[in-house]
Amino acid sequence: MRRAGAACSAMDRLRLLLLLILGVSSGGAKETCSTGLYTHSGECCKACNLGEGVAQPCGANQTVCEPCLDNVTFSDVVSATEPCKPCTECLGLQSMSAPCVEADDAVCRCAYGYYQDEETGHCEACSVCEVGSGLVFSCQDKQNTVCEECPEGTYSDEANHVDPCLPCTVCEDTERQLRECTPWADAECEEIPGRWIPRSTPPEGSDSTAPSTQEPEVPPEQDLVPSTVADMVTTVMGSSQPVVTRGTTDNLIPVYCSILAAVVVGLVAYIAFKRWNSCKQNKQGANSRPVNQTPPPEGEKLHSDSGISVDSQSLHDQQTHTQTASGQALKGDGNLYSSLPLTKREEVEKLLNGDTWRHLAGELGYQPEHIDSFTHEACPVRALLASWGAQDSATLDALLAALRRIQRADIVESLCSESTATSPV
């Protein structure tokens with residue numbers, strides 16, 4: 001009996017030990033479930049990856065995931081319960097700096113010249129540094145413009161939100177200062193007329209036969225011809241007056257100038273003589289022809305003994321064409337926007353990113369309903385500029401003024417630098 005009881009007790013202990021082992025293994029399996037959720041059958045619910053949302057949560061069945069739609073929905077977490085979330089829309093004065101993709105939401109930022117107020121979340125216009133103050137921190141994202149009063153030695157003569165205080169101009173040794181530098185205006189310098197450099201003065205009472213210590217002042221309107229060879233100052237024996245001899249280059253300059261002048265005068269006289277002789281022959285030929293005979297063309301060539309042929313009519317037409325072309329190049333098409341090169345207009349379209357073109361349209365006189373109609377076009381900026389460019393008042397000056405009013409000085413500088421680079425001299 002005792003042996004049977006002992007055997008039963010051992011069996012009970014073995015069963016209890018097996019139950020404990022199974023319980024521990026079952027609890028450990030549940031602890032390794034990353035989601036902490038289980039199906040009705042005890043299976044760990046799986047999580048949806050980044051870019052996927054839960055279409056059907058687990059319960060009777062396992063979790064069902066679906067991919068998020070680009071530019072429509074996104075999911076930036078790994079979850080067994082979160083569905084795809086709708087993308088954020090950039091509205092009003094906001095522009096998109098990063099698009100909405102499957103795993104990341106869109107990132108919006110305020111348009112150029114605006115920043116996001118942290119308290120209201122709205123886009124506010126950047127503060128302008130007044131005259132006498134300069135930029136310390138630029139206006140961007142959630143940071144408004146930070147200005148400072150220009151310290152000594154710097155100035156700012158323009159109110160904007162992009163330029164810091166500039167260092168004052170320091171006049172050179174050959175200049176004199178007309179106006180001091182102030183926090184709101186730069187210093188103004190003027191060239192001093194050229195003078196001879198004074199030499200050291202010998203002590204009084206000395207018997208030195210050196211020349212005068214101060215060279216005479218040369219009037220500013222007279223040009224001084226620099227010498228490449230140093231002036232040599234000698235003293236004639238028995239005389240206190242110095243003898244100044246110039247270098248060889250100074251002696252040759254008048255000779256070269258005389259030869260050049262003689263060549264120019266001779267060439268002008270030769271051309272004048274040939275023209276006078278040609279006119280005389282033309283008059284004699286015209287008198288010998290009948291009255292009803294057609295006069296000779298103005299383009300008749302004039303031959304000289306040297307073999308040089310001059311076509312007076314061609315020269316006249318060429319000069320007239322050159323003057324006309326120069327006048328048109330200087331005058332342009334009345335500075336119309338449509339006269340800009342295609343590449344320059346495309347550059348303006350690229351710079352008008354985000355919703356900046358809406359503000360430009362308002363400055364150009366378009367109503368809100370007309371501005372909204374441009375959004376239906378494939379490229380609203382190009383449609384706006386094409387519509388405005390067709391008007392008679394669509395001048396480049398009007399466009400530059402509108403760009404300055406919306407604080408787009410970068411586009412103004414681009415247009416002005418291009419116009420300067422291509423303008424005729």
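Every residue gets a Cβ built from N, Cα and C, even glycine.
Original residues fill every noted site, and no substitution is shown.
Per Swiss-Prot, mutagenesis Asn61 to Asp is noted as: Loss of a glycosylation site. Experimental mutagenesis at this site is recorded by Swiss-Prot as Cys257 to Ala, annotated: Alters mode of dimerization, but does not abolish dimerization. Among the sequence features in Swiss-Prot, the mutagenesis site Cys257 to Ile is noted as follows: No effect on dimerization. Loss of dimerization; when associated with I-266. One mutagenesis experiment catalogued in Swiss-Prot, Ala262 to Ile, is accompanied by this note: No effect on dimerization. Among the mutagenesis entries in Swiss-Prot is Gly266 to Ile, noted as: No effect on dimerization. Loss of dimerization; when associated with I-257. The feature domain 'Death' is assigned by Swiss-Prot to 354-419.
Here the Cα atom of Gly266 (mutagenesis position) is found 14 Å from that of Cys257 (mutagenesis position).
Counting in whole angstrom, Cys257 (mutagenesis position) lies 107 from Asn61 (mutagenesis position) by their C-alpha atoms.
Put simply, Ala262 (mutagenesis position) is 111 Å from Asn61 (mutagenesis position) when counted between their Cα atoms. With a 10 A radius on its CB, Cys257 (mutagenesis position) counts 10 other CB atoms from all the protein chains.
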